[in-house]
Structures are given as C-alpha cells and as structure tokens.
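**Q** If you scroll down you'll find the structure; I have some questions about it.
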Amino acid sequence: MALPIIVKWGGQEYSVTTLSEDDTVLDLKQFLKTLTGVLPERQKLLGLKVKGKPAENDVKLGALKLKPNTKIMMMGTREESLEDVLGPPPDNDDVVNDFDIEDEVVEVENREENLLKISRRVKEYKVEILNPPREGKKLLVLDVDYTLFDHRSCAETGVELMRPYLHEFLTSAYEDYDIVIWSATNMKWIEAKMKELGVSTNANYKITFMLDSAAMITVHTPRRGLIDVKPLGVIWGKFSEFYSKKNTIMFDDIGRNFLMNPQNGLKIRPFMKAHLNRDKDKELLKLTQYLKEIAKLDDFLDLNHKYWERYLSKKQGQ
C-alpha cells in the first residue's frame, strides 16, 4: 500500500509518493538522497519514532503508523565543498521586499474590518498555555525564522543554525518578561524547531505559549495590497488581565508583521548565513541589555524601538 509522505528541508517541501508501508526508514532516506543530495547517514528525520525513540534504519514505515501525507522535517547537509555550504541562501522575499510600515499605519491600524478580524481570533483561536502568565511580568513576543535561527541554511542540527546567545537572552528576559513564540508557520513546525533548539526543554526559562499562522490576520494596504500580519490585539484580548500595549514588545525581522501594532514592534536584524555570521552576530546580546533597561519602565508607549540602540547607548552612558 502506497504511503505518501511530505518532507520539509532547506525551506522547501518534497513529496514522496513511491514508497509503501513495507519499505524501511533507510529506503526513505535513500529516496530523499535523490531529491536533496543529502546522504542517508547525514539525514536526521524529526518525528519518526517507535515507542518514543527515533526509528532505526531497518524499521518499516508501516510500523510508524504514519497518516498519508504526514509532514516530516529533515535536518542534514549535502556532501559538498565548504564554499558551497557557505554560499548565499535562496532569496527570501519576506526580507527583500519588506517595506517601511510608517506610511501605512494610520490607514490600517484602526480600520474597523481589521479590528473585527482580531475580535474573531480572540473568540475562535485556541491557545495552549504551556506555563501560566505571571503577575507583574511584561510580555516579550518573538518571531522564529531569521530572528532566533537561520531557517534556510543547511546544517546537520538546528543548534548549528541557532542565533548566538539565544539561551542566555531568553534566560535573562524571563526574569522580567513572559515569553511567547509567534511564527508565521504551523504549530507542528514551531514545536519541532523549539525542541531542536532546546528552547522548550530549557530549565532556566519557560515559554508561556506559542502562536502560529492561524492567529494572524490578512489586512489590505493601499500600496501593497493584501498582507498577513501578527496583531498583538489577539494576545491582549485573550489575556487582558496580564498584557496590554503598555507592557508588550515584539521582535520580528519583518516590519510589516507588526503593522497593526507599530508602537510595540522592534525590527531585529535577520540572522542569515549562520556558518559565516555565527561568530559575529551580537544582536541578542545587545537586546538582552535593552530589555533589561526598559523593564524598569511602567509604560512602553513613550519608547520608539526603532532607535533602541541609541536608547541603550544613552542609558549605559549615564
């Protein structure tokens, strides 16, 4: 019986339709080699487990109880020259085509149709609380791709693509902020990424909850047409006793994602080409200090996060 599987690797999805339940995990890896060029011994397939343990190569696919078109994430690097591995990743339209949001804010932020969409998300979107909100803490909302790790470069493990100082950053932030992850992908991939990076299991901090693309809304802008955004109003509507405009900050490498809440957004520099930039990227180290400084404030509304480095430099010079 044919068992169609979808494998995600290097920012692309590959459809596997020629294997059956009698084929083995090694057969799957051999087939993926023809699609991706990654040798079987270099492949790590996330989510293929038997009795809670990673499936060995000789395990038959039928024993994994996979549903048709199950999506699997693959980690692994091609056997190619280091120069090729370090080459530029595919163009990311979200980064290249991002635009300055300031001109569009007035027309979008308070439009009734957009506020109604947020109200629907507040009512209908189900949030799985991983750790209860803490009284008196501020809120830090974090994007994933290009913010916390480089999701386009190739590597054997997610840790190789992790942004430098990630765990130190989250540990420090957790002292003053509840931490929420919000990615424009689906929850399965978010959970897999957080597990691979060691975020969801770290003992030094806790994630309050995670949001996926289903919590986003589509808005119409005069110049850019329809775009998807991350409205913080969804969080504020669901957790109004804890979070508001006054105590929330959101990091994202794509400025338009906080088009509905520009006052609360900080556009972080994207972390790309991890192999080249791992030793040079200090963004999270500096932002750790910024979060610590503004945590002293009762109200974030007087801040302009666009100039966060200037603010930090001024405070540290006092």
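Glycine residues also receive a Cβ, built from the backbone N, Cα and C atoms like all the rest.
Original residues only.
Feature list, courtesy of Swiss-Prot:
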type: BINDING; residues: Asp143, Asp145, Asp253; note: Mg(2+) binding site
type: DOMAIN; residues: 3-81; note: domain 'Ubiquitin-like'
type: DOMAIN; residues: 133-294; note: domain 'FCP1 homology'
type: MUTAGEN; residues: Gly10 to Glu; note: No effect on proteasome binding or nuclear localization
type: MUTAGEN; residues: Lys44 to Ala; note: Aberrant diffuse pan-cellular localization and loss of binding to PSMD2
type: MUTAGEN; residues: Leu46 to Ala; note: No effect on proteasome binding or nuclear localization
type: MUTAGEN; residues: Lys49 to Glu; note: Loss of binding to PSMD2 and PSMC2, and loss of inhibitory effect on proteasome activity; when associated with E-51
type: MUTAGEN; residues: Lys51 to Glu; note: Loss of binding to PSMD2 and PSMC2, and loss of inhibitory effect on proteasome activity; when associated with E-49
type: MUTAGEN; residues: Asp145 to Ala; note: No effect on interaction with 19S regulatory particle but loss of catalytic activity; when associated with A-143
**Q** Which of these mutagenesis positions is closest to Asp143 (Mg(2+) binding site) if you go by CA atoms: Lys44, Lys49, Lys51?
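**A** That would be Lys44, nearest by Cα distance.
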**Q** Can you count the other CB atoms that lie within 10 A of the CB of Asp253 (Mg(2+) binding site)?
**A** 22
**Q** Using Lys44 (mutagenesis position) as the reference point, find which of the recorded positions Gly10, Lys51, Asp145, Asp253 has the shortest Cα-to-Cα distance to it.
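**A** Ranked by Cα distance from Lys44 (mutagenesis position), first place goes to Gly10.
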**Q** Looking only at the domain 'Ubiquitin-like' (3-81), report the model's average pLDDT.
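**A** Looking only at the domain 'Ubiquitin-like' (3-81), pLDDT averages out to 84.
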**Q** If you count, for each of the recorded positions Asp143, Asp145, the other Cβ atoms lying within 10 Å of its Cβ, which residue has the minimum?
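**A** Each of the recorded positions Asp143, Asp145 was scored; lowest Cβ tally within 10 Å is Asp143.
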**Q** Have a look at the mutagenesis positions Leu46, Lys49, Lys51 and say which one has the shortest Cα distance to Gly10 (mutagenesis position).
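**A** Sorting the mutagenesis positions by distance from Gly10 (mutagenesis position), the top entry is Leu46.
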**Q** By the DSSP assignment reduced to helix, strand and coil, which category contains Lys49 (mutagenesis position)?
**A** strand
**Q** Of the mutagenesis positions Leu46, Lys49, Lys51, Asp145, which one has its Cα closest to the Cα of Asp253 (Mg(2+) binding site)?
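**A** The answer is Asp145.
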**Q** What is the Cβ neighbour count of Lys49 (mutagenesis position) at a 10 Å cut-off, with all protein chains included?
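**A** Around Lys49 (mutagenesis position), other Cβ atoms within 10 Å: 13.
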